[in-house]
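Novice: Before I ask anything, here is the structure I am working with.
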Amino acid sequence: MASKKLGADFHGTFSYLDDVPFKTGDKFKTPAKVGLPIGFSLPDCLQVVREVQYDFSLEKKTIEWAEEIKKIEEAEREAECKIAEAEAKVNSKSGPEGDSKMSFSKTHSTATMPPPINPILASLQHNSILTPTRVSSSATKQKVLSPPHIKADFNLADFECEEDPFDNLELKTIDEKEELRNILVGTTGPIMAQLLDNNLPRGGSGSVLQDEEVLASLERATLDFKPLHKPNGFITLPQLGNCEKMSLSSKVSLPPIPAVSNIKSLSFPKLDSDDSNQKTAKLASTFHSTSCLRNGTFQNSLKPSTQSSASELNGHHTLGLSALNLDSGTEMPALTSSQMPSLSVLSVCTEESSPPNTGPTVTPPNFSVSQVPNMPSCPQAYSELQMLSPSERQCVETVVNMGYSYECVLRAMKKKGENIEQILDYLFAHGQLCEKGFDPLLVEEALEMHQCSEEKMMEFLQLMSKFKEMGFELKDIKEVLLLHNNDQDNALEDLMARAGAS
């Protein structure tokens, strides 16, 4: 009883879904009632069926048609049987005479009719095309012996592969050393070729020179006999009057600069020269950097450099002494601005420099060459460089050695700090926009306002250039574009209103 009561409690009239509203779709709603037109009434189906009288005329016609087809087929069979019996009787009566007549008629018919093109297909009929047939030996012989019918205007050779002219070409391997020797003979004379022949390793001999010696000899010979070669990074390091040219690639350790310096010049060959007989040491271009005389004294040159500057050397900035990797293990104190004379423009000593100065000399203390910065050409940039801290100066030197000028690097460092990546990004974007023809001042304004969006920078520069050509002031243009977010129409209206008010 208890179980029945529990079941009645849960499954009786009570439900958890009572008084819960539900939204049902249109397809679950009861359809609306449709009213029939006045006077419409359905006929009684039973009465209609009773009144219909079916005569089965179509079925009767179908049966009659089938019986007629059977009669026609039986008549055809009887006619075929009669014809076969008549032929059998004629053959039995005629005997050998009939056979000869039949064979004569067959040969006559075959002689008059032309032979079929394909006897196998000609023997097939439409009703027996799927039945297998035996191939007669005469047909195969006729097919084999019959010559192919070739048209006069058809040439099979036209469709054959033509000979490739490269098939008969003899491939030869290139002897790189032989080609190099021929090139050097034509450009630098027989001495270079003789040097190369002496340095080439002989087969089967134990006297094989090392790669470094060969490279060093080639570099020395190239500098001696090719003075018009492009700047290739060779540094003239004369040792007490004897100029010895060494490559940056060779590992050279430079000692600290003593009171009497052995370094007389740090130079690069010129890019262009008319006199091909001059030595490479005489073609040293003057650049702005620290230099010393033969007796170790520093010279303050107040005259501007008349020769080509460092930026003219193939588009690269001149490498200062800081570019050289020193192997010296001792750390030398840096030369401060108080210990150095005012080095506004320093010229490099060449081999044909003036005699040693007889006046009082200043002997600086020993310092690391890597701590001497490249001097900027602008005095203002030089003064700003002297005011920087050692870390900031190192950052500037790092970016300048990549090919940028001191002025641009100092300007970028003021805005981006000592982060080299941000400085390089700023300089790269600045250079790209300047190459597109925009004013450098406008480019700096755009980079300052829109640092992250290249599209907005381009739009800002185009509008700035357009409004500047119209005659508006740059200050007003900048304020208006910043206020209206580069909206051309609103900015132009604002500029016109300001111009009218003024």
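Glycine residues also receive a Cβ, built from the backbone N, Cα and C atoms like all the rest.
The noted changes are left out; the structure has the residues it started with.
According to Swiss-Prot, the protein has these features:
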DOMAIN    17-63  domain 'UMA'
MUTAGEN   P37 to A  Abolishes association with the ESCRT-I complex
MUTAGEN   E59 to G  Abolishes association with the ESCRT-I complex
MUTAGEN   F268 to S  Abolished interaction with PTPN23
MUTAGEN   P269 to A  Does not affect interaction with PTPN23
MUTAGEN   L271 to A  Does not affect interaction with PTPN23
DOMAIN    389-430  domain 'UBA 1'
MUTAGEN   Y404 to A  Strongly reduced interaction with ubiquitinated proteins
DOMAIN    451-498  domain 'UBA 2'
MUTAGEN   F472 to A  Strongly reduced interaction with ubiquitinated proteins
Novice: For the C-alpha pair, I'd like the distance in angstrom between P37 (mutagenesis position) and E59 (mutagenesis position), rounded off.
Specialist: 41
Novice: How does the domain 'UBA 2' (451-498) divide up by DSSP, counting helix, then strand, then coil residues?
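Specialist: The composition, in the requested order, is 39 helix, 0 strand, 9 coil.
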Novice: Could you measure between Y404 (mutagenesis position) and F472 (mutagenesis position) for me? Cα positions, answer in whole angstrom.
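Specialist: Per the Cα atoms, Y404 (mutagenesis position) and F472 (mutagenesis position) stand 33 Å apart.
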Novice: Averaged over the domain 'UBA 2' (451-498), what pLDDT does the predicted model reach?
Specialist: 82
Novice: Should E59 (mutagenesis position) be counted as helix, strand, or coil on the basis of DSSP?
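Specialist: Helix, per DSSP.
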Novice: Using C-alpha atoms only, work out the spacing between F472 (mutagenesis position) and E59 (mutagenesis position) and round it to an integer in Å.
Specialist: 104
Novice: Suppose we draw a 10 Å sphere around the Cβ of E59 (mutagenesis position). How many other Cβ atoms does it contain, all chains included?
Specialist: 10
Novice: Using a 10 Å radius around its CB, how many other CB atoms surround Y404 (mutagenesis position)?
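Specialist: A 10 Å sphere around the Cβ of Y404 (mutagenesis position) contains 19 other Cβ atoms.
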Novice: Please spell out the DSSP helix, strand and coil residue counts for the domain 'UBA 1' (389-430).
Specialist: 33 helix, 0 strand, 9 coil
